[in-house]
Every structure is written in C-alpha cells, then in structure tokens.
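Asks: Sharing a structure, written as structure tokens. Questions coming.
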Amino acid sequence: MTPGSRSACRWALLLLAVLWPQQRAAGSGIFQLRLQEFANERGMLANGRPCEPGCRTFFRICLKHYQATFSEGPCTFGNVSTPVLGTNSFVIRDKNSGSGRNPLQLPFNFTWPGTFSLNIQAWHTPGDDLRPETSPGNSLISQIIIQGSLAVGKNWKSDEQNNTLTRLRYSYRVVCSDNYYGDSCSRLCKKRDDHFGHYECQPDGSLSCLPGWTGKYCDQPICLSGCHEQNGYCSKPDECNCRPGWQGPLCNECIPHNGCRHGTCTIPWQCACDEGWGGLFCDQDLNYCTHHSPCKNGSTCSNSGPRGYTCTCLPGYTGEHCELELSKCASNPCRNGGSCKDHENSYHCLCPPGYYGQHCEHSTLTCADSPCFNGGSCRERNQGASYACECPPNFTGSNCEKKVDRCTSNPCANGGQCLNRGPSRTCRCRPGFTGTHCELHISDCARSPCAHGGTCHDLENGPVCTCPAGFSGRRCEVRITNDACASGPCFNGATCYTGLSPNNFVCNCPYGFVGSRCEFPVGLPPSFPWVAVSLGVGLVVLLVLLVMVAVAVRQLRLRRPDDDSREAMNNLSDFQKDNLIPAAQLKNTNQKKELEVDCGLDKSNCGKLQNHTLDYNLAPGFLGRGSTPGKYPHSDKSLGEKVPLRLHSEKPACRISAICSPRDSMYQSVCLISEERNECVIATEV
C-alpha cells in the first residue's frame, strides 16, 4: 500500500470513529419477564382433568407486536421457554445463570415501539425437566394475554392474573442493551478515552466530556489557562506548546531576530531597538554618555554618533576624559609678573616690587611712572593712588605686559591642538575629527579608503574593506594574478574582471565593441535581406498580373454578345431600323413563352425569342416612325387591347416573321412580329 493510500485509509477510519458515537442505530434492548409465583391448588389442567401424580409445570412466553385481539401466529418480538419450575403451586426465585434463569430475557434488535402483546402459557409435561417443550404428551394448564404500552426504564411493572383454576404473579420491564440509550433504545453511544474522543455516555445517550476535554466529540484538549489562542496549542489538557516565533509559558512573547542585542519585538523575528541603540541588531550605542559615563571630574559628556562622545572639562581639569587635574597655578592667577606657588589645595602669589594683593593686582606705581607696556594707555584713579592700563588688542595684564593667548581655555576637543593666530585661534584636529573645535567625529569610510570598488565598513578599530572579485589586500589594492584575467582574454582595450571563481572572468567593453571578449565591432549595420525581399516582391507582382489577366478575359467575354448584336443592327435596312419599337412601349410580363420564328435566309437579323419573359400585348397597334398606314392592316387597334398569340405548342397555321434590333440608346433590342392572325406579328424584348 502506498503512503497516499495509507493516509486516505487513516483519515477514513478517523472520520468513521468520530461519527460512530452519534449515529442512529436500529436499536437494541431486552424485554425482561420475572415470574414470581404460580398457584394451581387442585393440580388441574385446562381441560378439567387432573395431573398425575401432580402438574409438573413449565412456561412458554410469546412476545409480539401490539394486537387489539391476540391471534395465533409468529412471536414477532421473540419467545422463550423455561424448564420445569415446580409442581402445582410454587414460588419462583431469581436466578441469574444456568437452567431456569429468572427473569426471562427476550432481546430485540429494533427500535422499541412502546406497545406490545404478551402471551404466558403454563404447561404440564410428563417428560424431561430441562427441555420439557420437546417432550410428547405436554398439556396446557392455563394461559394469560397482556396487551398494553410500556416505556423503556429500570422500574418493574408488577401484575397478577387469576382464573378459576390458577393464579400467576409476575412483573416485567424493557431495558436497553449495553451502549444503547434513549426512549426507544435507538441511540448508540460507546464511551471511550483515546485519540478519537474522551467522553462518557449520559442516560439519554449524549456525550459527557472527560475533564480537560471539549468539542462536539470531546476530542479537543483544554490548554493551560491563559495560553494564547493563536500563538499556542496543546495536544493534551493543561499544556501550552508555542508555535514558531513565540515563547514563554503562555506563548505570548515573540522571539526577536537572532543576534538582536538591545532590542525587542512585537512580531516574531523583529528587532526594534531600545532607546539609545541603533543598527540592524541594535548593537550600535547611540547614547554612549548615558550607558558608559566616560567623562570624569564632573565634566559634561556630549554624544556625537555611534560610540562617539566629547567631554567638556571643568576649570582645573584636562584630558580626553577630563581625568587630568591642572595645577592651581596653571591658569596664571598672579598678575603683574607675580610668581605663583602651588600648594595642595591653594596657591600663593609672590608679587614683584611695586605690587601687592592676593594676585598682585594692586600697584604702588602711578601713571607718572609709565607703568603700561606695549602701547597701553594709563589712567589715574583713586586720586592718584592707583592707575589702570587700557591695553591695545592682543595684549592683557594690569600693565599690558602679557600677549593674549587664546588657547588657554583649551577650546579644542578630542585632543585637538590649539594654534594662536593673533586676534584669533584655530584647532588642528586629530585624524577622525573635524569641526571648529574638533567636536565632530569623521567616519573612517568618508575618505573612501577602499580601492577598486571595495566596500568600506566603519568599525571601532578602523575601516575594514570588503574587496570585489579579483582583488585583495587591506585596501583592495592588490590584484589577484592567479585568475582568469592573467592571460588577457579581453580584446580591443577592454577591462577584465575576475568572476566569482578563479576560472571566470567578465570583460567590460569600451564604446563600439560587444561580445563576451569585446571582439565584435558595432559600427557596421547588419546586412539587409535583399534576397528575401526581392522574392516576396516578385511573388506579389506575379499575383497582381494574374488577377489583371483574369479580369480582362472576363470583360472580353461579357462584351462579345453586345458586339454581335450591334453588328446585326448595322446590317438592317433603313426601313427595318425605322420601324423598331421604342423600349418605353414594351412591358415585361415575367412569363416564359416559346415562339417559332421564321427569320428567313438571314438568321442574323433575328434573335431567339424562346424563354423571354415578355408581355406580348403592347405591340399591337404600334406604328413606327416612318411607316405607312395600311402597310400594317391592324395598326389602328388600341394599345390596351389584348390579342392572344399562338404559342409554339398551339401549332399555328402561319410562321412568325420578326425583325430584331440591338440598339442601345433610344431602343432596346426587340423583334417586331406582325399581329395578324395569319402573320402572327409581335414585338418582344430580346
């Protein structure tokens, strides 16, 4: 058996097993009769005779469909006999097995109708106790007939029947066979606990699912409480198995993309980055300052791209991370040439002669002493007790003795070098940084370090190049010589590139050349198919000539009868031409007539008059132009008068003479025939 047929059989069995518990069966049940006591005090038979030595009694039971009047016939619902149960009067005990079983069982295999007829007969046998019904000489003691209705149920219905000789006490009921339920024992249900279903049967035959199962046929397990309906499933109760892409005890957590570092997902295989992270796998730190706090001593950290940052140091600190503490005297706090002495937590200024104060800021000189240097202007104050110098640009100090150094505030970030340019300053940045203060990080790939079309990747330790086929080296600067391009397979100055394998190459052709090796020029147009075009044109011309010849032949054939008629007309005498009948006085009758015409010796002057559909009644009385009265004796007859003509079949006594003309313009081709009885003249269109 093929795998397909085995699968089909498996599904067929599954369908049969699922539908089997609910099918409507024919029914199956048992009519039970319990005999309790029989009394025959006198030991008499039904015929009035006594039993000798006593009535050895057995019973015959016949169960059949309901009959208003019980009649003899087959026991349609079943029958049963008992062994000898006693003599004359006796009590019948219940017995569940062996001979003499009580209650008596009458099984049936149909839907219980609810009504019945029951015949109970008591018999006396002189023969065998175990099979008395087969013994000869059995005699009837008594019989009772019960007709009525009985519903299926476990309760017994008791009754007692008495007559003049006997008394019988009994009870009966109808119960369904195993696996059959309902009011008529027609509902089949078999409890089961397997992969086809997990249920028990209710008293009415309906299914009652076992704990943990649900569905019409109790074949669907109840999953763990809270298990996601779409993302989880179960094959047995209290279980939660996750579908691909989901995880967690309740299958409500999606699985992110493999390699996702700092991201989450809302659908499987997604990587949505957390705040401060970027990249395909959320592994690029966009908020390095927050995650790592690289700046020390209270300095301010500023993010400048993936893994990039800048530390702005507080006064007294320096370094890339502001990790270096400056000397207290580094800011030159002492003025007017005072010397600074650095202590652990402070400093001290040693003032030169003529100055005093914490920073030597006070002078004992006056403007008269010309204390201002480098062109500074002195201004008296405090009533001559002190002075102030107004310094020119690029100089500072209480006496304008210091040249302004614009780099003292360390304005250049990321280790940049500050250059003092007089009234301004510039920052010389380290490689990888730019900006006025070297605050911007430059991608290592911005300089396009990869040669020959290599792809640059900006990594933490520097750029990395992915080289195209045919090149290698850190910057893709080395051409691989052991490849298909080494032999120079490309022509006409084309550039050769190694393919994906060493034996493959691709030629990049210059303008004007094509082909796998650029060996074909494209300047010349392809040759025109003159032979094919010429042959096609010749066939068309030949066909046109044949058509023209056929048309000409047809025209010649059509014109030949007209030429013959014109020739005959030209041969007529003037008298014959003048006596032609105009076409306006002829009428076509659409009747076929056959005339016998005598055309004399000149047969060309008369056309055939046979089979022409003409009205021969308009010619009489016509007098042609130039004709003489009396030449035609009957010419004075009315045009409307109809004179019958003799047809060929009438065998006229005369022969008809006709004059024919094919004139095209004023006259039609006609034959003029005399209307006289003997001459039979008539005009007809030819």
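Using N, Cα and C of the backbone, Cβ positions are placed for all residues, glycine too.
Original residues throughout; no substitutions modelled.
Copied straight from Swiss-Prot:
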type	residues	note
DOMAIN	174-218	domain 'DSL'
DOMAIN	219-252	domain 'EGF-like 1'
DOMAIN	285-323	domain 'EGF-like 3'
DOMAIN	363-401	domain 'EGF-like 5'
MUTAGEN	His65 to Ala	Strongly decreased binding to Notch1
MUTAGEN	Tyr66 to Ala	Decreased binding to Notch1
MUTAGEN	Phe196 to Ala	Strongly decreased binding to Notch1
MUTAGEN	Tyr217 to Ala	No binding to Notch1
Asks: Provide the three-state DSSP residue tally for the domain 'EGF-like 3' (285-323): helix first, then strand, then coil.
Replies: 5 helix, 11 strand, 23 coil
Asks: Quickly jot the same-chain residues contacting the domain 'EGF-like 3' (285-323) by Cβ under 8 Å, restricted to those at least six beyond its ends, or write none.
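Replies: Cβ under 8 Å, 6 or more out: 275-279, 330-331, 410, 413-415, 439-441, 460.
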Asks: Restricting the comparison to the mutagenesis positions His65, Tyr66, Phe196, which residue's C-alpha is spatially nearest the C-alpha of Tyr217 (mutagenesis position)?
Replies: Phe196
Asks: Mind giving me a neighbour count for Tyr66 (mutagenesis position)? Other Cβ atoms within 10 Å of its Cβ, every protein chain shown.
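Replies: If we count other Cβ atoms within 10 Å of Tyr66 (mutagenesis position), we arrive at 14.
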Asks: Just to verify a number: CA distance, His65 (mutagenesis position) to Phe196 (mutagenesis position), in angstrom, no decimals.
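Replies: His65 (mutagenesis position) and Phe196 (mutagenesis position) have their Cα atoms 39 Å apart.
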Asks: Can you give the mean pLDDT for the domain 'EGF-like 5' (363-401), rounded to a whole number?
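Replies: PLDDT averaged over the stretch: 79.
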Asks: Would you say which of the mutagenesis positions Phe196, Tyr217 has the most Cβ atoms within 10 Å of its own Cβ?
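Replies: When each Cβ's neighbours within 10 Å are tallied, Tyr217 tops the list.
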Asks: Sort His65 (mutagenesis position) into helix, strand or coil using the DSSP assignment.
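Replies: In the DSSP reduction, His65 (mutagenesis position) maps to coil.
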Asks: Taking the Cα atoms as reference points, how far is Tyr66 (mutagenesis position) from Phe196 (mutagenesis position) in Å?
Replies: 41
